[in-house]
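Novice: Structure below; questions to follow.
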Amino acid sequence: MNDKPNKWIFIPILAILFVMIGYQYVCPAGGQACHFRTGDKLVRIAPLATPDPTTDDLYREQDPEEDNPPKCASKFNFTERDLTRDVDFNIKGDDVIVFLHIQKTGGTTFGRHLVRNIRLEQPCDCKAGQKKCTCHRPGKQESWLFSRFSTGWSCGLHADWTELTNCVPVIMDKRQPPKRKRNFYYITMLRDPVSRYLSEWKHVQRGATWKTSLHMCDGRSPTQDELPTCYNGDDWSGVTLHDFMDCPSNLANNRQVRMLADLSLVGCYNLSTMNESERNPILLASAKSNLKNMAFYGLTEFQRKTQYLFERTFHLRFISAFTQINSTRAANVELRDDMRSRIEQLNMLDMQLYEFAKDLFLQRYQFVRQRERQEERLKRREERRWIRERRVNQSKEPIVENQTRVTTTEDYASQVVRW
């Protein structure tokens, strides 16, 4: 019997053993010499987070999307001016941040961040049991923040853009000495229209009405004929989603567009001034323009990015990081496709506004992140150049020979202090 084939089998086995031994030598266990790729990312063990990380670290450690956000083609032609938001906010001067709080957009949480979570020279004074905080400028008895949790509903419950822009300057002049010029920086929060609509339905179902809202426009509130109520009695408790959607005068429909648009452009709440086909494009265009020109707006679905952009816009830092909470009442609603389609149809203007807002928001975020990375690269480049120049200058310095040390001939004992 021929044994040569059996001998040839040992050759590849020995080769494999040789490769394995060599690999263990070149790439020992736990070594950093070799990396393996999964897809396009290196597989590695992330370093342990520090006990008290800065907010910048939190962006990188807890949200991997932050460092490399997906770049998608935009359907909107935003200019660099649209993307640039760098407010020279002077908290010690006459500048005022005005928070436009749209229902069920996470505004309550964001409003609390403004009064409790900003690192300030003179923090807001929030006393237990009180709904409002005192947010004064350093060394002055003047407020720098106009919001629910600082000045209260001074312009009416959930006042909209039309109300605030006409009311805030008057209120501020009444409460504080009139100024020749105050800078009012308007901010707001937006939310996915379907989620926001469902959240409002759930809130109304539990008894909320907001019936004390003024809805002031062109100097007056709407009449009962212009804005009829959707229910009889004190509230709409227990309302079904079908009934909620069936009310044609339900202000939940396209609420975000209505609260951000200049309603005086369409005759306020008087629907007889123009038909719907004329009214809707004007409202949407006005809401987009006002939103784009605001100092800042955030999105409920992007809490960390909202925090990041606010900090970079106003040059104010939050003490603790924002938290993304996706387990909401709206998220727990089981919604059929036909029901979702109807909600989207009822909120068609809000759907278009949110698409616009989300695109602009993410582009602003990418723009600021890219600008920061460029500044960091330039800073590192300048540091390296400074180090190189320093080394060159040191190499050109003349070498001084060590001089012979002069030894003293005095007796050591004479140098000892006698106590």
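Just so it is clear, glycine is given a Cβ too, placed from its N, Cα and C backbone atoms.
So, quick note: what you're seeing has the original residues, none of the substitutions.
Relevant sequence annotations retrieved from Swiss-Prot are reproduced here:
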- H101 to A: Significantly impairs catalytic activity (MUTAGEN)
- 101-109, R191, S199, 323-325, 329-330: 3'-phosphoadenylyl sulfate binding site (BINDING)
- K104 to A: Significantly impairs catalytic activity (MUTAGEN)
- K131 to A: Slightly impairs catalytic activity (MUTAGEN)
- K131, K132, R148, W153, H158, H203, W210: substrate binding site (BINDING)
- K132 to A or E: Significantly impairs catalytic activity (MUTAGEN)
- R148 to A: Moderately impairs catalytic activity (MUTAGEN)
- W153 to A: Moderately impairs catalytic activity (MUTAGEN)
- H158 to A: Abolishes catalytic activity (MUTAGEN)
- H158: active site, proton acceptor (ACT_SITE)
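On this model, are these features tucked inside or out on the surface, and what's nearby?
Specialist: Sequence-distant contacts (6 or more apart, same chain, Cβ under 8 Å) of H101 (mutagenesis position) comprise G107, T108, G111, S147, R148, H158, T188, M189. The secondary structure of H101 (mutagenesis position), as reduced to three states from DSSP, is coil rather than helix or strand.
Sequence-distant neighbours of T105 (3'-phosphoadenylyl sulfate binding site): residues of the same chain at least 6 apart with a C-beta under 8 Å from its C-beta are T188, M189, L190, R191, R196, Q256, T300.
Sequence-distant neighbours of K104 (mutagenesis position): residues of the same chain at least 6 apart with a C-beta under 8 Å from its C-beta are R191, R196, S199, E200, H203.
Within the same chain, residues at least 6 positions away in sequence whose Cβ sits under 8 Å from that of K131 (mutagenesis position) are F149, G152.
In the shown protein chains, 17 other C-beta atoms lie within 10 A of the C-beta of K132 (mutagenesis position). According to DSSP, K132 (mutagenesis position) sits in a coil region rather than a helix or strand.
A C-beta separation below 8 Å, combined with a sequence spacing of at least six in one chain, links W153 (mutagenesis position) to A159. W153 (mutagenesis position) falls outside any helix or strand according to DSSP and counts as coil.
Its own atom aside, the Cβ of H158 (mutagenesis position) has 21 Cβ atoms within 10 angstroms in the protein chains shown.
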Novice: What residues, ordered by sequence, lie under 8 A Cβ-to-Cβ from Q103 (3'-phosphoadenylyl sulfate binding site) and sit at least six positions away in the same chain?
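Specialist: In sequence order, H158, R196, E200, H203, W210, R255 meet the Cβ cut-off.
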Novice: Within 10 Å of the Cβ of Q324 (3'-phosphoadenylyl sulfate binding site), how many other Cβ atoms can be counted across all chains shown?
Specialist: 14
Novice: Can you count the other CB atoms that lie within 10 A of the CB of S199 (3'-phosphoadenylyl sulfate binding site)?
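Specialist: The answer is 23.
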Novice: Please give the substrate site's span as the largest CA-CA distance among K131, K132, R148, W153, H158, H203, W210, to the nearest whole angstrom.
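Specialist: Between the most distant Cα atoms of the substrate site, 22 Å.
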